[in-house]
Amino acid sequence: MVQTNLEVVDDTLHLPRILCLHGGGSNAAIFQAQCRRLIAQLRSEFRFVFAQAPFLSDAEPNVMSVYSQWGPFRRWLRWCPDHPEIRPEDAIRAIDDCLEDVKRQDDAKGATGAWVGLLGFSQGAKMCASLLYRQQIRQELRGRSFAGSDYRFGVLLAGRAPLVSLDPDLDLNSSLPDVSQITDAKYHGPSQDVLRIPTVHVHGMRDPHVDLHRQLFEEFCAPESRRLVEWDGDHRVPLKYNDVSLVAYQIRELATQTGAP
């Protein structure tokens, strides 16, 4: 018998990287599966890296219907009263540690591309927008070199208002809720906290909470830097080719607009 050792070569290691944050009651592996069609359309242009949230939770109902055997399930934020209370500074530290861990793990695999974007679904999209806002505030107060990140854009799939505060020491005049609070109820704006880093928002027109997604788009993101994709779907990641193509096109446009390498 002839034995051969076939080494699989990862041809995305040099590509610019997009950090991906799953929804609440899900996990990194599930979100990667949900994004498979988007990855397929962009795999020669970006490397997608999927982070795992720090806190355990029950599965979100839509997740349970398809991925019930894919646990354990995790969350970034509290959305139920029975989720254990936590100090804001401890929640922020746990979230940041998760993100830095997955970055280090990807570096260890040999990846070298710049971290150019954030992509999130549902609670993960709220987190992405909040991370971008923290970066924006830090860049304004400390300068770009001391912001801790340099993401050029965000892709927010079914992300709902409001943003949450991820650096209370800098958000002294902010009306944002802190990261330890339950923030899924309708936010009563308008908000003085406006994200100007470019974003594309993806809204399913049959999503029961699309009004909250519109609120994030309209009240928390600057008109000159936001884009919108609407598709005929509910609370999930688009999978049909034409729907995914619209999202992929806007990601390419954002990358070009922001000079992402």
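We number each residue from 1, going along the chain as drawn.
Heads up, the Cβ atoms here are built off N, Cα and C, so glycines get one too.
Annotated in Swiss-Prot:
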| type | residues | note |
| --- | --- | --- |
| MUTAGEN | S122 to A | Impairs the catalytic activity |
| ACT_SITE | S122 | active site, charge relay system |
| ACT_SITE | D207 | active site, charge relay system |
| ACT_SITE | H235 | active site, charge relay system |
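Distribution of Swiss-Prot features across the structure.
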| residue | record | DSSP (3 states) |
| --- | --- | --- |
| S122 | mutagenesis position | coil |
| D207 | active site, charge relay system | coil |
| H235 | active site, charge relay system | coil |
Pairwise Cα distance for H235 (active site, charge relay system)/D207 (active site, charge relay system) [Å, integer]: 5
Rounded inter-Cα distance in Å - D207 (active site, charge relay system), S122 (mutagenesis position): 11
Number of other Cβ atoms within 10 Å of the Cβ of D207 (active site, charge relay system) across all protein chains: 18
Cβ-Cβ neighbours of H235 (active site, charge relay system) (radius 10 Å): 19
Protein Cβ atoms within 10 Å of S122 (mutagenesis position), excluding its own: 29
